[in-house]
Amino acid sequence: MAARRANCALVLVLALALLAARDAGAAAVPKPNWLGGLSRAAFPKRFVFGTATSAYQVEGMAASGGRGPSIWDAFAHTPGNVAGNQNGDVATDQYHRYKEDVNLMKSLNFDAYRFSISWSRIFPDGEGRVNQEGVAYYNNLINYLLQKGITPYVNLYHYDLPLALEKKYGGWLNAKMADLFTEYADFCFKTFGNRVKHWFTFNEPRIVALLGYDQGTNPPKRCTKCAAGGNSATEPYIVAHNFLLSHAAAVARYRTKYQAAQQGKVGIVLDFNWYEALSNSTEDQAAAQRARDFHIGWYLDPLINGHYPQIMQDLVKDRLPKFTPEQARLVKGSADYIGINQYTASYMKGQQLMQQTPTSYSADWQVTYVFAKNGKPIGPQANSNWLYIVPWGMYGCVNYIKQKYGNPTVVITENGMDQPANLSRDQYLRDTTRVHFYRSYLTQLKKAIDEGANVAGYFAWSLLDNFEWLSGYTSKFGIVYVDFNTLERHPKASAYWFRDMLKH
């Protein structure tokens with residue numbers, strides 16, 4: 001009997017172990033060269049590793065807790081705008097599950113969490129009345145992060161303008177946004193700044209200008225041919241200008257009113273895809289540089305040098321707003337560090353420049369995107385049609401910023417890849433392609449750091465599968481799988497890869 005009971009116990013233990021392995025996903029994944037020579041110790045001593053999300057993509061409670069609607073609420077609730085007519089009303093419900101998510105970060109050995117504050121959760125109308133229930137939520141999240149030893153990196157704006165400000169003032173087309181944003185930022189600095197020491201003003205303002213005012217696919221859906229009206233040749237430049245002035249005003253407020261006592265820093269998050277010349281021809285080389293100037297230079301040149309890139313001034317001419325001397329002084333040097341969201345790369349094919357009839361910001365580049373060279377793709381494609389997996393693009397971006405802009409402090413604020421929506425749970429959990437993605441991109445980042453690039457941290461996008469904007473829930477960027485029927489979280493192989501890599 002004793003032997004039989006022992007055998008039964010052994011069978012039970014083995015069965016439980018198999019179930020645990022199946023649930024973890026990573027435990028059953030083959031691990032040849034699992035870490036690829038990477039470890040925490042391979043990076044600089046104070047280098048920060050974290051994960052990132054944004055408010056509308058994960059919080060839920062969109063119409064509850066005193067929150068006012070944002071432009072994304074109105075957009076997602078309009079049929080036909082988002083895949084499957086999905087929205088962020090519930091998302092991953094981090095509003096109620098933040099402790100579970102913070103505990104997950106801690107178990108995976110992350111140092112920091114980059115999240116955004118929903119402006120309309122603090123100010124339901126974008127200005128005036130404060131929603132104390134929203135303030136309490138962010139206080140609770142920040143306090144719990146610190147309790148668990150995780151550093152908050154707080155982004156003040158991630159696409160989600162309060163709808164009231166769009167309706168009342170016309171949103172980012174109105175120069176008054178600088179004052180409105182500064183008052184919102186001031187409240188956040190005053191309320192949370194005794195615990196938050198790492199701030200970002202905006203996430204990807206270029207994307208807002210491109211998709212919201214040039215192509216018209218995202219809110220507020222303005223473009224030359226859009227039903228809502230707009231001008232793709234002028235409005236993107238006006239919006240970008242107002243973002244830069246709003247950023248500079250908020251940073252000036254922090255530096256004069258709070259920085260001495262709080263000892264924090266404020267940066268901005270910019271997207272940067274690497275552009276490689278298709279050939280050594282003069283036209284292709286010039287096209288690649290032009291693309292970099294119209295992409296990252298649009299924001300970094302003013303922030304570092306106080307003016308827009310010369311090629312933009314030459315091609316865009318009087319459609320490009322001008323900084324007054326006082327504005328240029330405020331904008332120049334207004335970022336304590338630069339956040340870079342880096343995902344992909346493409347080849348650039350050039351042409352002889354010509355003075356053409358202005359049609360759009362995109363057309364002003366006068367380049368052709370190419371994704372293969374001599375019949376060889378630039379890299380495998382992830383689920384998103386824009387996302388080619390090109391690890392050396394990470395090196396290209398970081399090294400370029402070092403060389404062109406005097407090696408400012410950079411934080412990689414997003415980096416990741418997505419899976420499609422038609423996989424089984426087991427396939428989601430066994431995300432070996434994502435493991436390879438992170439291993440190869442971090443290897444290229446380490447190479448740039450070893451060569452002198454001033455990079456202070458890295459944030460994986462994203463902690464959770466979440467609401468991925470136009471794609472709704474059909475695009476899965478998380479290192480943690482979310483069952484959107486139950487909202488249960490299950491770490492993927494990539495999550496365990498980070499856990500193991502960050503142990504040493």
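Every residue number used here counts from 1 along the chain in the order it is shown.
Cβ atoms are placed via backbone N, Cα and C, with glycine included.
According to its DSSP assignment, E204 (active site, proton donor) is coil. Taken from Swiss-Prot, the feature active site, proton donor applies to E204, supported by experimental evidence.
What Swiss-Prot lists as active site, nucleophile is E414. Less than 8 angstroms from the CB of E414 (active site, nucleophile) sit A52, V269, N341, Q342, Y343, F459, W461, S462, each of them six or more residues away in the same chain.
As annotated by Swiss-Prot, beta-D-glucoside binding site applies to Q57, H158, N203, E204, Y343, E414, W461, E468, W469, F477. Taking all protein chains in view, 22 other C-beta atoms sit within 10 angstroms of the C-beta of W469 (beta-D-glucoside binding site). Look at W469 (beta-D-glucoside binding site): DSSP puts it in a helix.
Among the sequence features in Swiss-Prot, the mutagenesis site I207 to V is noted as follows: Increases KM for substrate about 5-fold. Increases kcat/Km values 9 to 24-fold depending on the substrate. Around the Cβ of I207 (mutagenesis position), the same chain contributes Y159, N218, D271, each under 8 angstroms and 6 or more positions distant in sequence.
A mutagenesis experiment is reported in Swiss-Prot for this position, N218 to H, and the note states: Decreases KM for substrate about 2-fold. For the recorded site, N218 (mutagenesis position), the DSSP three-state label reads coil.
Under the DSSP three-state reduction, N273 (mutagenesis position) is assigned to coil, being neither helix nor strand. One entry in Swiss-Prot concerns the mutagenesis experiment N273 to V. Its note says: Increases KM for substrate about 5-fold.
Experimental mutagenesis at this site is recorded by Swiss-Prot as L470 to R, annotated: No effect on KM. Counting Cβ atoms from all protein chains shown, L470 (mutagenesis position) has 15 others lying within 10 Å of its own Cβ.
Using the Cβ center of Q57, H158, N203, E204, Y343, E414, W461, E468, W469, F477 for beta-D-glucoside, the list of other same-chain residues with Cβ within 8 Å runs, in sequence order, A52, S54, N341, S462. You'll find the Cα of L470 (mutagenesis position) roughly 17 Å from the Cα of N203 (beta-D-glucoside binding site).
DSSP assigns Q57 (beta-D-glucoside binding site) to a helical segment in the three-state reduction. Around the Cβ of N218 (mutagenesis position), the number of neighbouring Cβ atoms within 10 Å comes to 20.
Most Cβ neighbours within 10 Å among the binding-site residues Y343, W461: this distinction goes to Y343.
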